[in-house]
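Before any comments, here is the structure.
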Amino acid sequence: MGACISKNSSARVSRSSALSASKQTVAASAPPGAAGDETSATGAAEEASRNSLARVDGTRASAAELERAPDGVCPDREEPGTANAEQGGVTEKKDTRETLAGMNSPKTLEAEAQEDDPKREAPNQDVPSEAPEGPKEKPGGDRKPAQKAILKQDDSHTEEEKLNAHLAYREKTPADFALIQDSLKANLVCSSLNEGEIDALAVAMQFFTFKKGDVVTKQGEPGSYFFIIHSGTFDVLVNDKRVNAMDKGKAFGEIALIHNTERSATVVASSTEGALWGVQRHTFRETLKQLSSRNFAENRQFLASVKFFEMLTEAQKNVITNALVVENFKPGQPIVKEGDAGDVLYILKSGKAKVSIGGREIRMLRKGDYFGERALLYKEPRSATITAEEFTVCVSIGRELLDRVLGNLQHVLFRNIMVEALQQSKVYELFQGDQLSKLIEAAVVKDYGADYVILDKENKTKGIRFFFVLEGELSVYAYTQNPATKEEERKLAATLKRGQAFGEEYVLNPTRPFNHYVKSVGPCKLALFTSSVLTATLGGEDIDETLDFNNKRAIIRKMYIFRYLSDHQMTMLIKAFKTVRYMSGEYIIKEGERGTRFFIIKAGEVAILKNNKRLRTLGRHDYFGERALLYDKPRTASVCANSAGVDLWVVDKSVFNEIIKGPMLAHLEERIRMQDTKVEFQDLQVVRVVGRGTFGTVKLVRHVPTDIRYALKCVSRRSVIALSQQQHIRLEREIMAENDHPFIIRLVRTFRDKEFLYFLTELVTGGELYDAIRKLGLLARSQAQFYLASIVLAIEYLHERNIAYRDLKPENILLDSQGYVKLIDFGCAKKMQGRAYTLVGTPHYMAPEVILGKGYTLTADTWAFGVCLYEFMCGPLPFGNDAEDQLEIFRDILTGKLVFPHYVTDQDAINLMKRLLCRLPEVRIGCSINGYKDIKEHAFFGDFDWDKLAGRGLPPPLAPKGETYAEDTEQSSFELDEDDTIVLEDEYDWDKDF
């Protein structure tokens, strides 16, 4: 509950029933109380190859790496294996999750993203001689009580104040820069940085001097500095016992660069004199943020200058910008060579390059110039050699990577042209999005030479009814009759260029003969809609019937009562409507009578009357009587025809109940009942406490007038202020108030008083998904499909509104009384505007780009899908499951190998996990321009019915028996002393919206 700030979400019980692991939720604002890393020098990070990290924001895998990567595989991954030694030798993994104390060292893992075909034969891989044995049976076990972290204010400034006494001025020499740069490059957190970023951080390093016995860091105190030893020796003490000694070039404290945590050891100067280079976390992350933001903005601007991409949408341009790779070229180094195969587009970011053909210089390229655009479309050899004249920096993207993040570029460009033309059409603007997509996909693309007669009225056999100009220019002539000669003549009606379309009149009148003459001016490319394509897409030749259907659907989708029906339920309901006509003055419904029908006005006007007094009028596409479908109650008003004739679409309650029934009907009744109830704080009666958290308690309350039960989250204003979480709480309320999805907890309203803020939400009684998967053991494919698909739909809803959830894990998902999921706890959520840089979430579920600090987008949530699916089907967590501290968790996420237990043999599931747990966010499945469509259409979901899930037509894996709530035996994890004098009234009215 509340913002994600260093709460210890739970002590997790392994599904092998005996072992647990602590998982903490982290944010920059407060210390999570996790172990530090003073005992690990930089050498520990040297094991990780720099090239194995996700390169973010223009500093990713080199072009060569991208070229070598097989289709569908993250460039920094090895080729995927299969589920056991006999099938290819993927290392097995134990199903264990131990506490932070006394764990084994983490295994080396490597995240992989496989090709679309998971059943393809993989190359052999080395198999450990003693592969760890997985569990013989499906694990299970009871959950241990959650362990709450002790929260306190962010006092990391204490270390900074102490270090100020040792701060000294030193102008860095070339040797100093070399020492710092080498150490930073070997550091885990910095290993993904480019040369410019390393240089900027080296400049930001401060110089500190110490004498023998001086304390640099103290065990148990919050730390915010990362250090590199310049000279002297320093001892490492744990519990006042010397465990290590460090000298020149060694580094320590790298976890402090990621987030605010307590030091795990004391470091003391042991030589007569010693000196350190140090950088504070805020300086480090702010430097990366500024460099990353500037780099993205520059690359985006360069991309905008490429006319080749001008027909792309802003979202598509952003996707390409994220995928751009930075390449450096020395003077005289060829960038491309004449005659070589070309498949990369280059944009000069700085420097200049010479273009030559056959050894003869043609021209000079400078900043902002680009070349190789045809290489993205056609497999043509390079027509010229381009050589760097001076040190030159380029950003580039290859055809293979572009296909993965955007799709076939030519197809995308043509699709954009068609979408824009259809959106401007008065005919097609009434079509549904899925209908337009089907039309576009079914379009036939053809090339025509110059002066070619494409269509003539006699060419009826072609069946062409509508076309777009994708490239080139053509003329359209209309046939008219000469009054004098009575002969037909052709008269120029229009000249069409790229992006323009023709044929609306033939779409509206499918049987009307084509009566135009169409001829190309020069070579051109057209996209054609034939009569058969239109018929197949519209479901028949009657376009009026299709538009009628679309109108009903658009109206019904806006109504709360019908908003989340499945497509099948929606279609059945619309087909059940009948048209009824009423004459002026005729009563349609009467006040006080039992309602059994729902009406939508097709044409005309009706008057709403109460006690024979007119309240208002309703017109075309307005509706009334919808609650009669759910409730057997008297009509509260009369409705009569107010125009000469009123045509209504009508559906009866009996028909509705045949279409909408069972869990969906019960869900609708509950949601409508909750929406109708006006709740006042004084009408709430506390029944019991159902949970406790960082900022207070969650209580089960009863609304006395209606007997409806709710959950009331009581947030201590004192705690919020003490932890500087005012903005987080405001944002949490704002996001929750906007959410309206069946798989997301519903906020009813908020209250406040002097001591507390209150969130009144629907009551969710089925317990946590975390507990459910422990009861079920390892999930079968159908069970994992159900839960992952439900989570995907909830997060997709948020992402459509540009909201990043940022703390996705089974503990933050509850089950309702039917066993369907409810996403809760929006304390970490953020409305995204550009990129985010804050380290927030639960370490085991964090995406690599969140840890690295160079900016992330909505893609971070998609990584968590992979972690959850792995947990569902494999048992342990994919990364850091056996880690001793958070630094090891982060190291495993950034550099570890993804391996699967021998008992996981579902190749579709393995493939999806690999593609979700891809360290390159732009290549991660679900993160390309296709979005969640790629996830939904993955082979793992090939036999899954998404529509039935939305309509509550699938049986949940676990049907709750009775009511289950979080244990309420623990005390609040944040307690202020009685004499605490925190002022409750802030300088600004931060809680005014409650």
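Placement of Cβ uses the backbone N, Cα and C atoms for every residue, glycine included.
Quoting Swiss-Prot on the mutagenesis of MET1 to Ala: Loss of isoform 1 expression.
In Swiss-Prot, a mutagenesis experiment is listed as GLY2 to Ala, annotated with the note Loss of membrane localization.
While the structure shown retains the original residue, Swiss-Prot records the mutagenesis experiment MET103 to Ala with this note: Loss of isoform 2 expression.
The 3',5'-cyclic GMP 1 binding site annotation in Swiss-Prot covers GLY253, GLU254, ALA256, ARG263, SER264, and the record cites similarity to another entry as its basis. Reduced to three states, the DSSP call for SER264 (3',5'-cyclic GMP 1 binding site) is coil.
One mutagenesis experiment catalogued in Swiss-Prot, ARG263 to Ala, is accompanied by this note: 16% reduction in catalytic activity. 64% and 87% reduction in catalytic activity respectively; when associated with A-382 or A-635. Complete loss of catalytic activity; when associated with A-382 and A-635. Counted within 10 Å of its Cβ, the other Cβ atoms near ARG263 (mutagenesis position) come to 24, all protein chains included.
Look at Swiss-Prot and you will find ARG616, GLY625, GLU626, ALA628, ARG635, THR636 tagged as 3',5'-cyclic GMP 2 binding site. Just so you know, the Cβ of ALA628 (3',5'-cyclic GMP 2 binding site) picks up 21 other Cβ atoms within 10 Å once every protein chain is counted.
The secondary structure of GLY696 (ATP binding site), as reduced to three states from DSSP, is extended strand. For GLY696 (ATP binding site), other Cβ atoms within 10 Å of its Cβ number 24. Per Swiss-Prot, the feature ATP binding site maps to VAL690, GLY691, ARG692, GLY693, THR694, PHE695, GLY696, THR697, VAL698, LYS713; the stated evidence is sequence analysis.
Positions annotated as domain 'AGC-kinase C-terminal' by Swiss-Prot: 942-994.
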Separation of alpha carbons, VAL690 (ATP binding site) and THR636 (3',5'-cyclic GMP 2 binding site) (Å): 39
Predicted model, mean pLDDT over the domain 'AGC-kinase C-terminal' (942-994): 68
Length of the line joining the Cα atoms of GLY696 (ATP binding site) and ARG263 (mutagenesis position), in Å: 28
Nearest recorded site to GLY253 (3',5'-cyclic GMP 1 binding site) by CA-CA distance, among recorded positions ARG263, ARG616, ALA628, ARG635, VAL690: ARG263
Position of peak Cβ density within 10 Å, selected from the binding-site residues GLU254, GLU626: GLU254
Neighbouring C-beta atoms (10 Å sphere around the C-beta of GLY625 (3',5'-cyclic GMP 2 binding site)): 21
Where ARG635 (3',5'-cyclic GMP 2 binding site) falls in three-state DSSP terms: coil
Of ALA256, VAL690 (the binding-site residues), the residue whose Cβ has the fewest other Cβ atoms within 10 Å: VAL690
Alpha-carbon spacing, GLU626 (3',5'-cyclic GMP 2 binding site) to VAL698 (ATP binding site), which is rounded to whole Å: 35
All-chain count of other Cβ atoms within 10 Å of GLY253 (3',5'-cyclic GMP 1 binding site): 27
Rounded distance in angstrom between the Cα atoms of ARG635 (3',5'-cyclic GMP 2 binding site) and GLU254 (3',5'-cyclic GMP 1 binding site): 69
